[in-house]
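Visitor: Let me begin by handing over the structure; questions about it come next.
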Amino acid sequence: MGDICETVEATFHGVAYLLTVSTIEGETLCVEVEQKSDCSRWRGDFTSRYIEDITAKTGNFKKFPVFVKMLLSALKQASDSVFVDLLTYQDLEVLKSRKAGGQAPPPRTQPPNNKRYLIMTYAAEFDRVHYPLPLLFEENPDPQHLKRIISQLRSEVEGLQVEAGNRRGGEVSAELRRLREENAALQRQLKQMERSGSGVGAGAESSEARELARELRTVRKERDLLQARVEAAEAELERERGLHRRELRRRAKEQQELVDELGRCKEQIRELKMRIRQLTEDLEARDRRMNSTDRIRSVYARGSNDGSTSGVAPRRPSSGGRGPSSNYMAPTRGADSRSNSRGRGTSSAERSRPNSAPIGGPRPRFDPTEYVRQRKERESAAVGGRRSNAPTPPRSAGTSRASSVVGSRPASAERLPPIRTASPTNSRPSSTERYRPGSGGPPGRTSAGGSRGAADRAGARGPDPYAPRSRGASPSGRATAWGEPGASGGGAGGWSKFPGGGGGGVGGSGQRISSNSPRSMSPARALAEVKQKLSTFVAGRGGSLQGDDASSAHGEHMSQSSKSQVFEDATAEIADIDSRLHALQNFLRMAKTSSTSTSTTQA
């Protein structure tokens, strides 16, 4: 076996190396590894006996020539069954620990000489054998080896220079070579003409020579011009390349900014969607609460309307002095029955929900102009009637206070009477509104007394039951202002703001509706209450006036005046409630429309 020297460039674990394998006298294997980045070198010399011993220890014996051929084949990657790897001492310890059972190797100090291990692996059909070759680090390389490297590098430089010259010569221009060939052809042609044209005169030869020289100069000028154009084109191309690179960098920067802005926009869209979802959930919860509140109010209203009935009580004579409770005359039993039956019929017809359409047809809308005209007519008629009547006796304190504000438009909280809810069978009114059968009226009232004419006059000019109450008035004043009769004076069959509640009569159960109940808070229920009480009041007043023969003419005139005032206040109240209902409906419609448009826009 002759001496071998092979140099191969290989990469191990991302680092480039130069591997040199050589044999000395066929008995010694020399392996040199050089790192290309910092020229670090590792070297190892192995005798044939050493190689055969390590192959025998692995269990797969190989002779020295066979081992060298296997190593060269692995370096050149000529065979798939043999390959090499370059490992450090730490890498070798990690491999040993993996084979031992996956435990981490104990910490050790770094081994001296900074060794490297060239591992040649032979993969058989059912076996894999590793042959390690330790390489020592060379701190002081051999001078002979350095000289050999220098000479090798010089030869490589010369080869590269020759190759660059050939490339540069090829880039000079094919046009220059063509011109040179053409010049040589012209020179040969000139020589031929000189030899063949012996008979031609010297003048002709000189003229042809001058012409050829002129053509030669023209060709050279064209050559120089073409070279200048080529150089200018190359400079322009380089400039365009620079502009293109700058444009690419600018476009890449803009693209990155747009990507960042797109991410921010997506984040904002996600936050807005979450906000829309939250607002939608809040709106749905609010709608559910409103629907549940409406259902509760309707249930309370139906229960209250079903449980409220008109009371029937016999008429009792008054047993005391005249007081605030004698504002109304007590009608007869028949008149009271007729008024209660009419009140029940009216309330049952208007007990349905305000939102539902009437049976007879659509309800006419409120006309403010017509309302003002009718009110003026009623006021003028009432003023004329009062002037023609005889003077009336003085009024009580509660009656004067209640009637002083008739004709003015009270606030919405003061136009409706207080509504209280209680059980139809077991009602417990407050101390100022409690009735005791067989005795006087509520606390603070005086017993109704006096002659029938005084009662007639008090009932004829009694206060409007729907006039606003004064906060500072006494309980008796409030009861008189709202038209509550006394227990002994007119509480038996007189008109009351409660359909089923006479003061101390037979059917006076004293039902009242609490002002804090859901029924009183609903505008539609308040409207129904107003209509029912108006009908009951008109029926009761009409029956009482027909039953009294002594004060028929005077009571009729005052009843018309009181009716006009009641209808005026009730109409104003209805208009106010109607405007509030329309405002509430518009608000709900706008809220739903804005929510729907926002959801559609975001989607």
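All residue numbers here begin at 1 and follow the chain in the order shown.
Using the three backbone atoms N, Cα and C, a Cβ is placed for every residue, glycine included.
Below are the features listed in Swiss-Prot for this protein:
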type	residues	note
MUTAGEN	Lys266 to Glu	Does not restore flagella formation in VFL3 mutant strains and does not affect localization at the cilium basal body; when associated with E-270, E-273, E-275 and E-277
MUTAGEN	Arg270 to Glu	Does not restore flagella formation in VFL3 mutant strains and does not affect localization at the cilium basal body; when associated with E-266, E-273, E-275 and E-277
MUTAGEN	Lys273 to Glu	Does not restore flagella formation in VFL3 mutant strain and does not affect localization at the cilium basal body; when associated with E-266, E-270, E-275 and E-277
MUTAGEN	Arg275 to Glu	Does not restore flagella formation in VFL3 mutant strains and does not affect localization at the cilium basal body; when associated with E-266, E-270, E-273 and E-277
MUTAGEN	Arg277 to Glu	Does not restore flagella formation in VFL3 mutant strains and does not affect localization at the cilium basal body; when associated with E-266, E-270, E-273 and E-275
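Map the listed features onto the structure and describe their local environment.
Guide: DSSP assigns Lys266 (mutagenesis position) to a helix. Non-local neighbourhood of Lys266 (mutagenesis position): empty, since no residue in the same chain at least six residues away has a C-beta under 8 Å from its C-beta.
The Cβ of Arg270 (mutagenesis position) lies under 8 Å from no Cβ of any same-chain residue at least six residues away in sequence.
In this view, Lys273 (mutagenesis position) is surrounded by 13 other Cβ atoms within 10 Å of its Cβ, with every protein chain counted.
Counting Cβ atoms from all protein chains shown, Arg275 (mutagenesis position) has 12 others lying within 10 Å of its own Cβ.
Taking a C-beta cut-off of under 8 angstroms and a sequence separation of 6 or more, Arg277 (mutagenesis position) has no same-chain neighbours.
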